[in-house]
Amino acid sequence: MAKTLISSPSFLGTPLPSLHRTFSPNRTRLFTKVQFSFHQLPPIQSVSHSVDLSGIFARAEGLLYTLADATVAADAAASTDVAAQKNGGWFGFISDGMEFVLKVLKDGLSSVHVPYSYGFAIILLTVIVKAATLPLTKQQVESTLAMQNLQPKIKAIQERYAGNQERIQLETSRLYTQAGVNPLAGCLPTLATIPVWIGLYQALSNVANEGLLTEGFLWIPSLGGPTSIAARQSGSGISWLFPFVDGHPLLGWYDTAAYLVLPVLLIVSQYVSMEIMKPPQTNDPNQKNTLLIFKFLPLMIGYFSLSVPSGLTIYWFTNNVLSTAQQVWLRKLGGAKPAVNENAGGIITAGQAKRSASKPEKGGERFRQLKEEEKKKKLIKALPVEEVQPLASASASNDGSDVENNKEQEVTEESNTSKVSQEVQSFSRERRSKRSKRKPVA
């Protein structure tokens, strides 16, 4: 019977109880027996009531994670299953499905003798998920581009109705309605893809916690490294890098440099993506503040990648490269078809949105109407009385139909009709007077 003593830090001023792990070579399972010895603890009645129980539980939990890591490292030959805590929460079913697909891809690549099967399975799964969410990404980019193309119109409305927020909101809403743009359409696809990526992240975390990411990938010593379960749970995920031990990192210079290459590539890819997709420079102070924050965002992501398994960093790097390629295709190469073009062609000018429902009047229409009326007048003057009456009645009927179709021209048409009738009457009186003056021919 072999026993391994694991030392622990002081606990409430006294050492923690002795912990012994027993292993029987004749058994295939691994047992952990904890022996408590209270001979070093003070009497119970002398313990103060202000003991920090939360601190006790936190240290005990950290100790259990340390024991889990020590058990795996002490006896690698005994392939025991480490019980990982799979707390998927609301996205547990998504993470379980992603984990199943990842294992299927890994087994499929291993069956065809592909080296680094787990690393390539992570890359392949990221590509599949990215391709599946491409329609949502395309919809989000199209909505974003349409909103950007409408910004000049929106600014014109704000300048025209400065100080009247209610009118600005009304005109802006009408502008969105006419352009067929929904301001919230750009957010919905992004919100729909968030559970997918959270599930994929949790699936990779579960695989790492289960100890399945033990194989390397290209120059990376292990996809599960460089951190450990205990370091991640205690919040000291970069303890493998700092502090130095005897003047060198804990893992040695070679492995440490190998693990640092991928976070550096991740940071570089983030900056390249930001430079490619950088919006045009403006004098807007809000945009300048946003760009300033984005400059430090890749550094934060790179720092966070130091405290997670390398398998997750591979997923982040692959996802970032694919996202950049998608954005270039959608924005630069014409893959996205926004509802509003770059010049906002066909959209009304600021302050005229209230006329969008009415049909615009054709240019020169009123001039043509006046010319037709003038021709009618000349024709009536040139015709005899017998032909004037039916023409006048026809013109009156036409004028009446026009009045019914267009209320705005009612007064004009009635006045024109009255003028025509007066001219006809005067013309007929003149003809009668001339006939009466004629003498009969002998």
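Any Cβ shown, glycine's included, is placed from N, Cα and C.
Just so you know, the substitutions we noted aren't modelled in this structure.
Variant annotation in Swiss-Prot: ASP107 to Gly, described as In strain: cv. Alaska; the structure shown retains the original residue. The Cβ neighbour count for ASP107 (variant position), using a 10 Å radius over every protein chain in view, is 11.
A helical conformation is recorded for VAL127 (variant position) in the three-state DSSP classification. According to Swiss-Prot, the naturally occurring change VAL127 to Gly is described as follows: In strain: cv. Alaska.
Here the residue is the original one, while Swiss-Prot reports the natural variant LEU150 to Pro with the comment In strain: cv. Alaska. Classification of LEU150 (variant position) by DSSP places it within a helix.
In the shown protein chains, 21 other C-beta atoms lie within 10 A of the C-beta of LEU150 (variant position).
DSSP classifies ASP107 (variant position) as helix under the three-state reduction. Straight-line distance linking the Cα atoms of LEU150 (variant position) and VAL127 (variant position), rounded to a whole number, equals 33 Å. Shown in sequence order, THR318, LEU322 are the residues of the chain, 6+ apart in sequence, with a C-beta less than 8 angstroms from the C-beta of VAL127 (variant position).
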